[in-house]
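Features reported for this protein in Swiss-Prot:
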- Gly932 to Glu: In rgd3-1; impaired in adventitious root formation at the restrictive temperature of 28 degrees Celsius. Impaired in shoot regeneration (MUTAGEN)
- 1463-1633: domain 'Helicase ATP-binding' (DOMAIN)
- Asp1476, Asp1477, Met1478, Gly1479, Leu1480, Gly1481, Lys1482, Thr1483: ATP binding site (BINDING)
- 1805-1976: domain 'Helicase C-terminal' (DOMAIN)
Amino acid sequence: MAQQQSSRLNRLLTLLDTGSTQATRLTAAKQIGDIAKSHPQDLSSLLRKVLHHLRSKKWDTRVAAAHAIGAIVLNVKHPSLSELLNSLATKLGEAGISDNVDEVVAFRNLQSKILANAPFRSFEMNKVLEFGALLASGGQEYDILNDNSKNPRDRVARQKKNLRRRLGLDMCEQFMDVNEMIRDEDLIEQKSNVPANGVGNRLYANCSPHHIQQFVSRMVPRVNSRRPSARELNLLKRKAKISSKDQAKGSCEVADVEMSSSHVASTSKRILSDSLDSSKADIGNEDDIEPDGDGKWPFHSFVEQLILDMFDPAWEIRHGSVMALREILMLHGGSAGVSTEEFSSDNGFELKDVLNKVTREREIDLNMQVSENELEPLRKRPKIEDPSKSFIDNTVLEVIGGDYDINVKDEDAEFLLPPVKVNGQTDCSSTKLEPQSSMDDSTSHSEINHVAEVNNHFEDKSFIEEPVIPKQQEENLEVLDLVKQARHSWIKNFEFLQDCTIRFLCVLSLDRFGDYISDQVVAPVREACAQALGATFKYMNPSLIYETLNILLQMQRRPEWEIRHGSLLGIKYLVAVRQEMLQDLLGYILPACKAGLEDSDDDVRAVAADALIPAAAAIVSLRGQTLLSIVMLLWDILLELDDLSPSTSSIMNLLAEIYSQDDMTLVMHEELSLGEEQNIELNEMGHIESIGERRDVKESPYALSGLAPRLWPFTRHDITSVRFSAIRTLERLLEAGCRKNISGQSKSSFWPSSILGDTLRIVFQNLLLESTEEILECSERVWRLLVQCPVDDLEDTAKFYMASWIELAATPYGSTLDATKMFWPVAPPRKSHFKAAAKMKAVKLENEASSILGFDYARSSASLEKQEDASARSTKIIVGSDMEMSVTRTRVVTASALGIFASRLREGSMQFVVDPLSSTLTSMSGVQRQVGSIVLISWFRETKCKAPSDGSGSLPGFPSPLKKWLLDLLACADPAFPTKDIFLPYAELSRTYTKMRNEASQLLHTVETCHCFDKLLSTNKLNVESVTADETIDFASTLDLWNKESAGNESLEKQVFEDVESSRQQLLSTAGYLKCVQSNLHITVTSLVAAAVVWMSEFPARLNPIILPLMASIKREQEQILQQIAAEALAELIAYCVDRKPSPNDKLIKNICSLTCMDPSETPQASIISSMDIVDDMDFLSSRSNTGKQKAKVVLASGEDRSKVEGFITRRGSELALKHLSLKFGGSLFDKLPKLWECLTEVLVPEIPSDQQKIDLKIESISDPQVLINNIQVVRSIAPVMEETLKPRLLSLLPCIFKCVRHSHVAVRLAASRCVMTMAKSMTTDVMAAVVESAIPMLGDLTCISGRQGAGMLIGLLVQGLGVELVPYSPLLVVPLLRCMSDVDSSVRQSVTRSFAALVPMLPLARGVPPPVGLSKDLSSNAEDAKFLEQLLDNSHIDDYKLCTELKVQLRRYQQEGINWLGFLKRFKLHGILCDDMGLGKTLQASAIVASDAAERRGSTDELDVFPSIIVCPSTLVGHWAFEIEKYIDLSLLSVLQYVGSAQDRVSLREQFNNHNVIITSYDVVRKDVDYLTQFSWNYCILDEGHIIKNAKSKITAAVKQLKAQHRLILSGTPIQNNIMELWSLFDFLMPGFLGTERQFQASYGKPLLAARDPKCSAKDAEAGVLAMEALHKQVMPFLLRRTKEEVLSDLPEKIIQDRYCDLSPVQLKLYEQFSGSSAKQEISSIIKVDGSADSGNADVAPTKASTHVFQALQYLLKLCSHPLLVLGDKVTEPVASDLAAMINGCSDIITELHKVQHSPKLVALQEILEECGIGSDASSSDGTLSVGQHRVLIFAQHKALLDIIEKDLFQAHMKSVTYMRLDGSVVPEKRFEIVKAFNSDPTIDVLLLTTHVGGLGLNLTSADTLVFMEHDWNPMRDHQAMDRAHRLGQKRVVNVHRLIMRGTLEEKVMSLQKFKVSVANTVINAENASMKTMNTDQLLDLFASAETSKKGGGSSKKGSEDNDQIAGTGKGMKAILGNLEELWDQSQYTEEYNLSQFLTKLNG
């Protein structure tokens, strides 16, 4: 079983690396976690295997491997420290001890003593950076093997070639000469001095990674409570060896600085390899990662290995290890070090001993005496006395006890404490912040003896105070033990966390790898390391938090930007994770982040801003000068940013976060009020400016007029994230101002008037140009906020900009926007040049690696001045060039915004809008009319919404002429003349009209010149100058008719007609296109004009001019957004007409309801959908929700597709109209519009209990099912938009709809099912209650197939449509579905199987959900089904199936489990394959379940019909079955009839059928008597050796599949013998359709597996094969039970298989060589390569290719291997006889000669084997003693002729003493069992000769213990079956199997083919099929759903690669160059992996 489990694990591990999608990889990772859960004993091995993938070069593989580690950790349970303390608290309470847990355990004392020895005290950043190798790329990809060539010229030539290859120049050789690019002198080594101004390559080249390992190990506690293991001792030896090498290398460097580069390379390479050996040595063998002891944290050893990998030179290995540590710490950070070992009170454990040992083992150099004051808890915060100084001289907090070459006096200790909180403010006055001027590398060791003094602290008796717990009572002793355990675990956890923290800090300091692929650098190692550090922060003691923060602050002072970047990453996760400590930490974090914000490096600035975002609320709470200085700093940074600054988005996000805080509103109000009374000097507020600079009051962060414009340049930034940040920041500023106004805190405008105009212009341009939906929606919200400003300010803006805005909005498609009317903001003035000079100085300092450290150097730098003249921008913006955004959507958004703006204006300023609107509406341009109409619609709609009381949206000052003009436009119904009294088309169509008229003129000219159409022209005159599209089409059509009439006139020239026809077709095309475009444009324009008239609420007397355009838009408008406008206006119009007489409403409602049925894809067509096959073929059962997200624009196609698209548009428009009607009328919808209810109840009748029969009659009496379907579709369309109060009324139609679910017509059933599904989405509780009560019983109605089909269809749609909302109902649906999975109807089976697959994963979720409301108690609490579901979810609770009868044998455990499984299948009417190994009792288990069922039925009074059972088996086994049943089962229960014999015998036996309840027959009999046997309905139909039906096309298979039975069971030890298609045939008998059709199965599984078998297959093919194999395994797993003898029979002797190789005899060799020269040789070779037709699984390949003689030749070869006479026969042809006579000297009779055994090496080998067994030799040995150890032998052959030869030539000639029997096909079946019984009962019979075919089926021959296979079958399972005749239950001796194989022949190929087939079979059916417990019945989804997923992922095609090969050709061309390019990096991979909110969600669980 372990081997099988390993096989599955290996496949999952392969998917981690080769999965085509990240989802595939993560799914594999999750399943690896499940393996860890089910096999906890293999944890160490599992981790080791995943560790390999953590070191992969591929990002996706490492991420998936880290997720796999997380999944493993999730499934490994270990108590955490908090759980341990909670249990201690409980015990203390039970013991009556009232002390606090902290006091009892003495944590405070523990903390103070441990901190005195904290490794942070000895952590020195300079030492880490000096001795640690910088970590960037490992550089191995650039290593070059040493060139030992003695000839310098050859060496240079080789290097030139290598360099050309690495530079890619070898690809260019065919295009240009590359020899001169690299010259010899370029490669000659030039000596140069080491650079004087930097470290050069010293840190990279000469430092082994183990320098840092050794250095860190001195600082980090390594607590070992045991003697070092052998692995650890070896590791120490390796470290010592490396250390000695490093020292030797160091001395060498001193002696010779100018050592050659080759020597340096070899040295560094040697060190690198050594370090890699040492770091990776721990994973060399499976046992290297030692399993941790019982009770200890199980990941300790694994984490040690990961920590080693953290310092690997290769960044990928560092990245993988840190990600794995992150996953472990997230989940088990609180469990690390926690021990569950028992600490008994007498085991000698004393805490002081542990602490002393800790101290001794640390080996820490302490450079100072630790005073008592410094051991106090760290809780105070520094007070900022002078903010200006504290933020400038912002230095590191020197936490107590650290010695960094600064002398700290005891009296200074009070200044070194963390800050305290004073009146809610951060008080930093007590902090001593002195700059550290130098950090040299010298470290004094003179005070090392202070270690002893510190040790004395641990000897302090007061420290080990025992709690006051009386020890007399036993329970108190238990408490005392628990206290000791808690102390020990606390110390271990504390030390582990600080160990990890130190190492994370080292990586953050040393890592230099950065990826510059995106706008902002991403440092994956540092980011992942910071996340891991964040995970430790969650569990870390506050004292450790301060220690860690101190080192992070040290890192912030370093000159290297990477270290500053890493420190701020750590701070970011600290702030995010420990929010509860934020107020205490803020005093330290703010100065560091402010310094980061002013850093010279932009990436540091970005991460500094990101770090403060989680602290925004805390920053605002500081108020005062601190808040002001931070906010002003952020605003000032915006001045310095340019287009390439990656920190832009982060800075603005932080600003937005700060301004969006609720407290910020109050702060702004207070500060502005204060600013009105006094002048504020900003420099006095703490923000220090450069020399000579001052700011005035308007730059206060609370007076935005001078600051907000700094956002303008970023609103149209090239980077999407920057644009969104800019507009989001603006929105938050406006929201803060609105809140201030609403709360009454301010009476003035919340937005400065001076910048309102510019702000509106900027936002309008965003609406005009933006294509990103998120930014566009934000811009709309900002616009609405801006128009809330005072009307006076808005009117000023309208005066200047409204006309230009309308003109911009109306710019036609393809035209350029007028840039002069747009606002290009001039960048605000930059800071002074002094800042630029400061930056240059800072950069110079950094380049020189200056030792002058501190925050001030970074602050003094700023970005260089870069003045940009915005007015010089000459960007051309073409409307429609951005294809991401619909031009129509842009027009609607901008025009609607202008309407909203206009609604705020007063009557006096209305002219600013009306004048430009008049010009657009009177224009000939359709686009301008659209824009003008939309402005009016938005304007009047806003006005009406503000004054809804009178229902009028009219404006008194709106000009009447404009209203009249709108009505005049509506009166123009002809699209060709859309303007009153003007006979011109729309301006947009003028070009197309010109083109059409030119073509018409050309055609007319051609017709006139040929004089063939003079008569036609005289009657049809065409005015080319003014012709319309309709007239043109009419003329061209008339010309076509005339042309056909004149075609018979032979005098007309053919060329003339061709010219005329060509011109005519071109003209028709142009005119048709013009007509279509013109019609669509006219519909759009007129519908918008009509909508504008509707919203004006001034209707004309006749409503037709308004109604017709609106309805036309509902039917044909392609743009959804315009259709929505028309639908809303139509609802408004209908509301107006409710009280109008006469009212058009009834007709309108009728038309709208009719239009909902126009979409054939949503409304089933009864004339088309006439059967379930059509439903399945056309995929109508996919849940296409008619209320989901619709396409924004639909492009019309042609033909059938065009009608579908038109139907879709019409339905979409009508549903939008219903939606707006519902919104308009609400609960009074049916009262105001009674016609709508009439349409809903046209056929469907509301529920009336007394009229149930009438309802049924009415529905069935409807002759036209389409009427019923249309009625149902109207209900479906209106259900989602119905107001809540009306839903009960709609629910009254449900009973009638459920009647339609079981309607006789399939289209009605489909429509009703879709309708119920749609209703369930909006009325889940009520509809699902009705489903459970009405639809579920339909599934069990065996009398109504249409009801079962409809119910299956309905549930399938519900599962797809409702998804997780179905969770509470899933327990009620699963069991009924399960019972229907074997329904006789294939469509029912298919639908319920899919539904069951989707429901099963919901069951675990349903366990914690209360039962759904609205159901009766009987329905919601079915005890029997509940118990089954519990077993399904938790298979450890499976009960043994109680047989209803007693067996005459004691069942073994595995046999009971087999009966449990059979009982499971029986209960739920499922069917399966019992495929235990041969000899495990399949017959017994099957007989037992049949007998139990018979007894159960006999005892049941309800069961009237007692059906017999039929057992079909090979004819040899008929008697065996009868014998077994009689042996184990009570004959009174099962009465057996053997239905075999001749036809006459069988006819006579039929009379006895009624007297027996078990019929045993053979496959041949079933084939012959199928007509008779199919008349019966059988209870059980059992197929023994069921693989006989593996060929789906055989007559036996066809006959067996016709048998009808309630329970179908297959017994087979080998369900897969040759190929995977055999499994399909077996399941087609069990559950037809379960694995799809044969073709679908072949595509899903057969082809991928066959492709993957090819050794040259691609990685994608290999992955597809793995996925297909895994999917098939899961699909069939619950229906296959497989146990092997090795797993379940521990007392079964082993089976030893020995292959004996023989060499061909001379005669055989001669015949073999003769064949090799024959013509059949080539064909045979090809067949062997494709594995023969049987194995390929593709019936179309080999059989058509291979001729009959080829198969005969194959048989010839196989027979020849066994014996020459098998191929020669008794008569040898003359040529062959003469050849053989020449070979054999003195041979006269060749036949007689060939009968000698030496001509068949196999006979010789057989003789040897028999003699070894003591058979055939003399009865006594030479010394007269009797031979012992007598064996009995089975000899198997494929052919009877070989058995004849063995009898005659071996036994009778040479081994006459052998006694034997024979069993082959010549023995009649009835006699075969007698021979078996005789052999088993008579030990004097030595040998039984059998053919594999006869002797391999079900026989029990355990009396034999030796088997000899003379020949071998292509099918390996036949040989295995034959072996298991002896190796089975009852065997007492070791079984020896001898396989005789001829070396170098076809037989060897047969044996290799057998291995592959066995591998496939074992993969599909493996150890997971061993029992119900291992089948993962809780994951039944995978078992069903995998069929569909594998169809998508399994059938990969090679076509793409083949096409590429053809295109690219071969050789060195473009294909070779492109082949070496990697795929572009997907930025989303970084975004997803390093998302802070996702990290926090996962961390907090």
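From the backbone N, Cα and C atoms, a Cβ is placed for every residue, glycine too.
Projection of Swiss-Prot feature records onto the structure.
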residue	record	Cβ contacts under 8 Å, 6 or more apart
Gly932	mutagenesis position	Ile806, Ala810, Ala895, Leu917, Thr920, Leu921
Asp1476	ATP binding site	Gly1458, Lys1482, Gly1613, Leu1681, Arg1682, Arg1683, Thr1684
Asp1477	ATP binding site	Gly1613, Arg1683, Thr1684, Lys1685, Asp1924, Arg1928
Gly1479	ATP binding site	Lys1685, Asn1900, Thr1902, Asp1924, His1927, Arg1928, Leu1929, Gly1930, Gln1931
Leu1480	ATP binding site	Tyr1454, Gln1455, Arg1683, Lys1685, Val1688, Leu1689, Arg1928, Leu1929
Gly1481	ATP binding site	Arg1452, Gln1455, Gly1458, Leu1929
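Per-residue confidence over the domain 'Helicase C-terminal' (1805-1976) averages 78 (mean pLDDT, predicted model). Other than Asp1476, Asp1477, Met1478, Gly1479, Leu1480, Gly1481, Lys1482, Thr1483, the residues of this chain whose Cβ falls within 8 Å of the Cβ centroid of the ATP site are, in sequence order, Gly1613, Asp1924, Arg1928, Leu1929.
Around Lys1482 (ATP binding site), taking its Cβ as the centre, 26 other Cβ atoms fall within 10 Å, counting all chains. If you draw a 10 Å sphere around the CB of Met1478 (ATP binding site), it holds 26 other CB atoms from the protein chains shown.
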